[in-house]
Amino acid sequence: MDAQVAFSGFPALPSLTPSGPQLPTLAGAEPGREPEEVVGGGDAEPTAVPGPGKRRRRPLQRGKPPYSYIALIAMALAHAPGRRLTLAAIYRFITERFAFYRDSPRKWQNSIRHNLTLNDCFVKVPREPGNPGKGNYWTLDPAAADMFDNGSFLRRRKRFKRAELPAPPPPPPPFPYAPFPPPPAPASAPPARLFRLDSLLGLQPEPPGPVAPEPPCCAAPDAAFPPCAAAASPPLYSPASERLGLPAPLPAQPLLALAGSAGALGPLGAGEAYLRQPGFAPGLERYL
């Protein structure tokens with residue numbers, strides 16, 4: 001029997017071409033269209049496409065120096081002739097030394113400026129009046145010279161902080177040794193009045209001495225109250241005398257005249273003679 005007639009009931013097998021095995025058809029490819037060629041060979045990994053709601057990762061920056069901004073500034077100041085540079089000179093040193101900052105955007109310049117103003121290890125030096133130019137100088141604090149380990153700008157020991165100056169002491173109190181204010185000065189004693197009752201009572205007769213010549217109206221020794229004295233001197237007002245019912249005190253001149261003429265008044269003194277005058281009210285002795 002013919003073999004072609006015996007397998008006529010089975011579907012025909014696909015014919016194999018001598019060119020080699022055919023590539024499998026990719027899912028979603030149109031029939032009759034050849035698949036696109038893969039670029040880079042089979043060793044290349046396909047790029048991960050972020051799904052919806054996911055952020056694409058930023059690529060790593062290649063060629064960036066391993067130094068911090070503080071280390072870059074300190075490196076620029078260390079290579080300066082006078083150990084000080086302006087901000088523009090620091091930018092120029094960094095771009096000339098590292099090509100990464102020369103080709104990258106200028107955002108790093110803001111970081112350099114912020115590190116200069118926020119770190120205590122950098123000190124601003126004003127420009128001299130006779131030195132032309134723009135901008136102030138920046139230098140490294142002498143106390144921060146050992147900020148990096150063994151002069152390596154890759155490792156920093158600790159954050160430098162400038163020591164603050166002590167505050168001035170408060171002023172001393174006005175009386176440091178006296179817990180209480182000093183006592184007020186004693187008030188001066190009021191001046192003694194010319195005539196007081198107690199001074200008249202304690203009046204003692206003075207020893208006889210040279211007596212000035214008396215006026216003619218007071219020459220009579222037997223007159224206790226000369227009329228000329230009463231007429232010459234007006235009576236003085238005394239509230240105490242009025243309250244006690246006493247006559248007004250005599251002026252100074254008649255009293256001195258009475259004290260001088262002790263013989264006319266009797267054996268008693270001038271004070272006793274003054275108390276025994278007939279003008280006193282009865283019962284005055286109990287007030288003395």
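The backbone N, Cα and C atoms fix where each Cβ goes, and this holds for glycine too.
Original residues fill every noted site, and no substitution is shown.
Variant annotation in Swiss-Prot: Phe93 to Leu, described as In dyl; negative regulation of lens epithelial cell proliferation; positive regulation of lens fiber cell differentiation; positive regulation of epithelial cell apoptotic process; loss of sequence-specific DNA binding; the structure shown retains the original residue. Record note (Swiss-Prot) on the natural variant Phe98 to Ser: In dyl; negative regulation of lens epithelial cell proliferation; positive regulation of lens fiber cell differentiation; positive regulation of epithelial cell apoptotic process; loss of sequence-specific DNA binding.
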Other CB atoms within 10 A, centred on Phe98 (variant position): 18
All-chain count of other Cβ atoms within 10 Å of Phe93 (variant position): 18
For Phe98 (variant position): DSSP state (helix, strand, coil): coil
